Structures are given as structure tokens and as C-alpha cells.
Amino acid sequence: MAMSSLKSRVTLLLNWYTNPYHTPILVAQQLGFYSEEDIKLAILEPADPSDVTEIVGLGTVDFGVKAMIHTVAAKAKGYPVTSIGTLLDEPPTGLIALKSSGINSFQDIVGKRVGYIGEFGKKIIDDLASLAGIDPTSYKTVRIGMNVTDAIYRDVIDTGIGFINFQKVELEHLCGETVFLRIDQLAGLGCCCFCSIQFIVPEITLQQPELVKGFLRATQRGAAYTTEKPEEAYELLCQAKPQLRTPLYQKIFTRTLPFFSRTLINVDRDWDKVGRYTKHLKIIDEHFDISQCYTNRFLPDTPYSDLKPIACCLEN
């Protein structure tokens, strides 16, 4: 068969290994929603999660998944990436530790090993320590990537940054009672938007509006199905990835349900707060325009419906 006769695939690079917070994507794939949009989607996992924004920015893949703060940083570095929608809205993020560690407040990091995911995690920890009057030489920061739970379990660190609906659940499952110190509360942000998980695209994908609109229509249907029929959605996830059929992952799925975005909308308020916070952390400069990081123009005007409307009651 000639290569030209093969239907081209559309690529989506996840931010980590496939897990319950990717459920809307897997549901849309399993139920054929992407196929109905004439999208043959190849879902890829990164060998190193820190490579995702660069790979997307270079146009090597069509779509990617990444946290809001990393999307802002990538744009500031010159990578042409844009958020076209939201997968997870404000999953609470914070320092996780075992209760037996003796860490009950942020001041208790003195003399401890503090794990962080990437360069911005260290900036956040050091900034909070500075504001709290903690000597930066009195604690040790350790880059451990996304595997916070394993690092605590192996006694590599005493505490580390993670999601309340994921790493905290993992650590409780492995080791028992935990402590969770929310970063948004420590930093007075009023929301945990900096770790919202976004769908990001390179410039070349933005130039294909029908592809982007079709991807978002299908994904929005997957998100609606996930929140409306969680038991069926989890079953579809497990059919796609049988290794996720465990009590632990089922609990992570249940804890993640409140944070799935049904509309996929980029929330202006959240981007504004993240813009101000990243300026405070000196990740971006004062002249950086946060509005260039995201767009809602490709999202459906109304959610998908199996029912044909009797009339449009909003018309004049």
C-alpha cells in the first residue's frame, strides 16, 4: 500500500503516563468521538515529562497536555504554544508528607528534604521560604520529577509537591496518614489555577482551525460523558489501559472527578492570576501579555447534544 493512501494520524502527547486524569480523552477515543470528527488520534506518552512543551512548541506533535504554569513559561521562552482548552480545572496542589515526618506547617521544612517536579517547583518553594523568613540553606531541595510518592516511600525526600487527587492518594495507599499543605493557600492565590492542566498546540496546528474544532468537540463530549457517567467512563478507561483497573487508580479517578472541566474553557480569571504569580516568581517579565497564551475561539458554541432542539429560546 502506498504511503499516500494511508489516512494520516493526528498526534496527542500527554504530560505523563496515561492515568485517570486523562479519562475524557480515552473515553472520547473508546467511544469513537474523534473518529466521528474524522480524526485518527494517536495518543503518546513522554519518556520525560519535562520535554513536552518543547516537543509541542517545535511542532513535532499536533496536540499536547501540560500545566498552565509550564505553558506560560514555554511561551515566555519563545516556544509558539497556545492553550486551546482546559482538561483539569484547579486540582489542589501542595506539599505532601507523611504525618510521621513531623511536617505540619510550612515552617517545618527546616532541616528537611523537599522534592519538586521541575524548575518552577523549586522557585515556588524558595519564594515561599523567603517570604516566611526561612534561611534557604536550612532545607534541601531535590528534583524528583513527577514521582513524588515513590521518592517519599524510598526516603529520598521528606516532602514534595503533588496533586491532592493523585500523589496524596498514592502515598496514603502505600504508607498511611498524610499531611497536605496547599500552595495556593500558602501563596494567597485564592485558587490552584497554576496547576490546571491545559490542551496546548503549536502554531502549525492553530493554522488548521477545523482540526482544532473537531478535536475539542470530541474531547468535550468525552468530558461530559466522564462527569455524567463516571462508572461507565472508568470502565472505558480500564478497557483502554487494563493496568489502571486497581482499587488505587479507581480511588484516584473518583477523587479527580470534581476537577474535570466539562466545557474545556480557558478561564480568564485563572490565566490572569497565573500571569501575576509568574511575574512575582520572575518566570516572565512585567511586559509579558498573558492573553497571548490561550484562546477560546475554537471551542463549541454549545455542548454536543443527542437531541435536536425544538427551538432556540435565546433568539431575539
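We count from 1, first residue shown onward.
Any Cβ shown, glycine's included, is placed from N, Cα and C.
Keep in mind it's a predicted model, so treat the numbers as computed, not measured.
Among the mutagenesis entries in Swiss-Prot is HIS70 to Ala, noted as: Decreases pyridoxal phosphate (PLP) binding. Residues near HIS70 (mutagenesis position) in space but far in sequence (CB under 8 A, at least 6 apart, same chain), listed by position: VAL52, THR53, GLY118, PHE120.
Here Swiss-Prot flags HIS70 as active site. When secondary structure is read from DSSP and collapsed to three states, HIS70 (mutagenesis position) falls in the helix class.
For GLY118 (mutagenesis position), the count of additional Cβ atoms within 10 Å of its Cβ stands at 17 [all protein chains shown]. Looking at Swiss-Prot, the entry for mutagenesis of GLY118 to Ala says: Decreases catalytic activity.
Marked as pyridoxal 5'-phosphate binding site by Swiss-Prot: GLY118, GLU119, PHE120, GLY121. Under the DSSP three-state reduction, GLU119 (mutagenesis position) is assigned to helix.
Residues within less than 8 Å, Cβ to Cβ, of GLU119 (mutagenesis position) and separated from it by at least 6 positions along the same chain comprise none. Per Swiss-Prot, mutagenesis GLU119 to Ala is noted as: Decreases catalytic activity.
For the mutagenesis result PHE120 to Ala, the note given in Swiss-Prot is Decreases catalytic activity.
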Tell me the Cβ contacts of GLY121 (pyridoxal 5'-phosphate binding site) under 8 Å, same chain only and six or more apart in sequence, or just say none. ARG143, ILE161
By a simple count, how many Cβ atoms lie within 10 Å of the Cβ of PHE120 (mutagenesis position), its own Cβ left out? 20
